[in-house]
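Here is what Swiss-Prot records for this protein:
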type	residues	note
DOMAIN	1-147	domain 'UBC core'
MUTAGEN	LYS63 to Ala or Glu	Strongly reduced interaction with CNTO4
MUTAGEN	PRO64 to Ala	Abolishes histone H3 ubiquitination and decreases interaction with PHF7
MUTAGEN	CYS85 to Ala	Catalytically inactive. Loss of ability to promote FBXW2-mediated GCM1 ubiquitination. Inhibition of TNF-alpha-induced degradation of NFKBIA
ACT_SITE	CYS85	active site, glycyl thioester intermediate
MUTAGEN	ARG90 to Ala	Abolishes histone H3 ubiquitination and decreases interaction with PHF7
MUTAGEN	TRP93 to Ala	Abolishes histone H3 ubiquitination and decreases interaction with PHF7
MUTAGEN	GLU122 to Lys	Abolishes histone H3 ubiquitination
MUTAGEN	LYS144 to Glu	Abolishes histone H3 ubiquitination
Amino acid sequence: MALKRIHKELNDLARDPPAQCSAGPVGDDMFHWQATIMGPNDSPYQGGVFFLTIHFPTDYPFKPPKVAFTTRIYHPNINSNGSICLDILRSQWSPALTISKVLLSICSLLCDPNPDDPLVPEIARIYKTDREKYNRIAREWTQKYAM
């Protein structure tokens, strides 16, 4: 079941790739993918290329995939291990969601962080109190790690 669904998503991605994103299996292992997200233009991540790993559980799509950044990023909802705080990867997961939709949600999280549900409270505090400083540091990290 999982493998069939993963193959279908791979075909859908090839036919209709989401804007600014790409994803596909690493080698022959269909349960382990690598994804790429281009830093959105209207964000301090503009110009960056961010890599993520995707691990599908054997009971996919009934359980969410594990998605994590491998490129370092300065963001209140993404910690230094690359873990992403995003409701659809946890409690709000639904089998109707696809990797394409997950990647688009991560893209929109880059444009619009959620400082009220942070993984990194210190970055959330800076985002809320000094947006200029947040944008500057996020741009610096993007230049340092994602270009």
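Cβ atoms here come from the backbone N, Cα and C positions, even for glycine.
Those substitutions? Not in this structure, it's all original residues.
Mean model confidence of the domain 'UBC core' (1-147) amounts to 97 (pLDDT, 0 to 100 scale). Nearest Cα neighbour of GLU122 (mutagenesis position) among the listed mutagenesis positions (LYS63, CYS85, LYS144): CYS85. Calculated from their C-alpha atoms, the gap between CYS85 (mutagenesis position) and TRP93 (mutagenesis position) amounts to 13 Å.
Across the structure, TRP93 (mutagenesis position) and PRO64 (mutagenesis position) are spaced 6 Å apart at their Cα atoms. Its Cβ taken as reference, CYS85 (mutagenesis position) is surrounded by 18 other Cβ atoms within 10 Å in the chains shown.
For the domain 'UBC core' (1-147), the DSSP counts in helix, strand and coil order read 54 helix, 31 strand, 62 coil.
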